[in-house]
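Over in Swiss-Prot, the protein carries these features:
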{"type": "MUTAGEN", "residues": "Val287 to Ala", "note": "Loss of activation of transcription; when associated with D-303"}
{"type": "MUTAGEN", "residues": "Asn303 to Asp", "note": "Loss of activation of transcription; when associated with A-287"}
{"type": "MUTAGEN", "residues": "Gly314 to Arg", "note": "Loss of activation of transcription; when associated with C-353"}
{"type": "MUTAGEN", "residues": "Val317 to Asp", "note": "No effect on DNA-binding but reduced activation of transcription"}
{"type": "MUTAGEN", "residues": "Tyr318 to Cys", "note": "Reduced DNA-binding and loss of activation of transcription"}
{"type": "MUTAGEN", "residues": "Asp333 to Glu", "note": "Loss of activation of transcription; when associated with T-452"}
{"type": "MUTAGEN", "residues": "Ser380 to Pro", "note": "Reduced DNA-binding and reduced activation of transcription"}
Amino acid sequence: MKSFCDNDDNNHSNTTNLLGFSLSSNMMKMGGRGGREAIYSSSTSSAATSSSSVPPQLVVGDNTSNFGVCYGSNPNGGIYSHMSVMPLRSDGSLCLMEALNRSSHSNHHQDSSPKVEDFFGTHHNNTSHKEAMDLSLDSLFYNTTHEPNTTTNFQEFFSFPQTRNHEEETRNYGNDPSLTHGGSFNVGVYGEFQQSLSLSMSPGSQSSCITGSHHHQQNQNQNHQSQNHQQISEALVETSVGFETTTMAAAKKKRGQEDVVVVGQKQIVHRKSIDTFGQRTSQYRGVTRHRWTGRYEAHLWDNSFKKEGHSRKGRQVYLGGYDMEEKAARAYDLAALKYWGPSTHTNFSAENYQKEIEDMKNMTRQEYVAHLRRKSSGFSRGASIYRGVTRHHQHGRWQARIGRVAGNKDLYLGTFGTQEEAAEAYDVAAIKFRGTNAVTNFDITRYDVDRIMSSNTLLSGELARRNNNSIVVRNTEDQTALNAVVEGGSNKEVSTPERLLSFPAIFALPQVNQKMFGSNMGGNMSPWTSNPNAELKTVALTLPQMPVFAAWADS
């Protein structure tokens, strides 16, 4: 068998790396001189230290071999403590391989350990167990399974370069306190906890390599070690599980994934609940839930509309906001029946809308959409039933606004006392900026579209209405007097129409007679006024319309 102690310095370094023990400087000098003398030292680690190390089992070799080197309380074999001495032959070579080649039977007792005479070749059969002292290597046992290639497998383990690299890596892992318990064990790639063979040889130590350990003490140490090994194994399993859980949680947080449940290597991602706040879906067709207000809105897609400059055909028609989902669904049904007829798909049966179908026959699509909006329970931007109208949060008055007209910003139209006035202001602005296709709160036939489009300013609701040519007189008495003037001079012609009065009149003048100016009024009257009542009539009929301030400012 090849000796592990060669004269080459490289072999010395490899041997120390393989077996995991260190040689002092004096020892290396002795090896360099070619000497075969060795000074041994006992291990400074106590039994408590060795029992605190982690031991499960490290099986070395291929799958066909049952050979194993164990550190623990396995009755079949194992290493129970660090070797405090290296057995040498008479020529100075290691005899570890020769000791490992020996095999024992399955019923071999723990007290039949190798003796000193076995290593020095002076063993006698009549030597008593009490007289012979156990070597500190007495805890080295052999596997009960006898295989002819045991020596070869073990020798390949110490000579295989990948195994040496693995041993070096495990020693590096042993320095990490987070992976080891007290720094006394390492985690191997085989899934087992293994302990490297750490042997120390010090030149200053004496040759007291023989210890007087007895069988009773060995049994106690074995029981104590097995209990510690079981506790440490359970703690390591919990630590590894916690480490995996923390790693998975950190990975999920980094990727921003939802909570997952691991079931047999499969990840099941939970979907969001249907009742969660903020969703925009509904069980009814054409109904969405507003993510901010929580109110339900009804929309209809009009695919018959084609806007210039847009490749997509159609537009979304807003039908109003509702506090209940069923109301929004019914609004969609009515609009769909108006647009597409009774053959369209509705949320509820068309038989429930017989009365509404008769009413919508006299309205256009835009008129009926405006009718549905006015019946809604409120828009998303305020509590008004009219489009573009909101209520001021401080003084409670109604404000009118229109969006996406002045540089894609909201245009403030003013503050009004009633919702209707604010709604009219919105309608006028919508017609002014969007033409005849504008969606208005009231029927578009209510307004003079040509006049609104030709005006340079936004007209008020009164001026924007159709048939608004009469003078508004707020005083009832003045209105009665004006009617009397018109009726009194309706059958008389004006002799000199070129001399009509053209001064602006704010109010109508009452009928003039002689009683108003006295008895001498008729004689002193100017000759060019033959019929003052007729002239007053002409004045009243030819009064120019007073200019009305069309723009309104914020109050």
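Glycine is no exception: its Cβ is also placed from the backbone N, Cα and C atoms.
Original residues only: the substitutions mentioned are not part of this model.
Feature map: Swiss-Prot annotations on the structure.
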residue	record	Cβ neighbours (10 Å)
Val287	mutagenesis position	24
Asn303	mutagenesis position	11
Gly314	mutagenesis position	13
Val317	mutagenesis position	21
Tyr318	mutagenesis position	18
Asp333	mutagenesis position	24
Would you kindly give the Cα-Cα distance separating Val317 (mutagenesis position) and Asn303 (mutagenesis position), rounded to the nearest Å?
10
At the Cα level, what's the spacing in Å between Asp333 (mutagenesis position) and Gly314 (mutagenesis position), rounded?
19
When DSSP is mapped onto helix/strand/coil, what comes out for Tyr318 (mutagenesis position)?
strand
Rounded to a whole number, how many Å is the Cα of Tyr318 (mutagenesis position) away from the Cα of Val287 (mutagenesis position)?
11
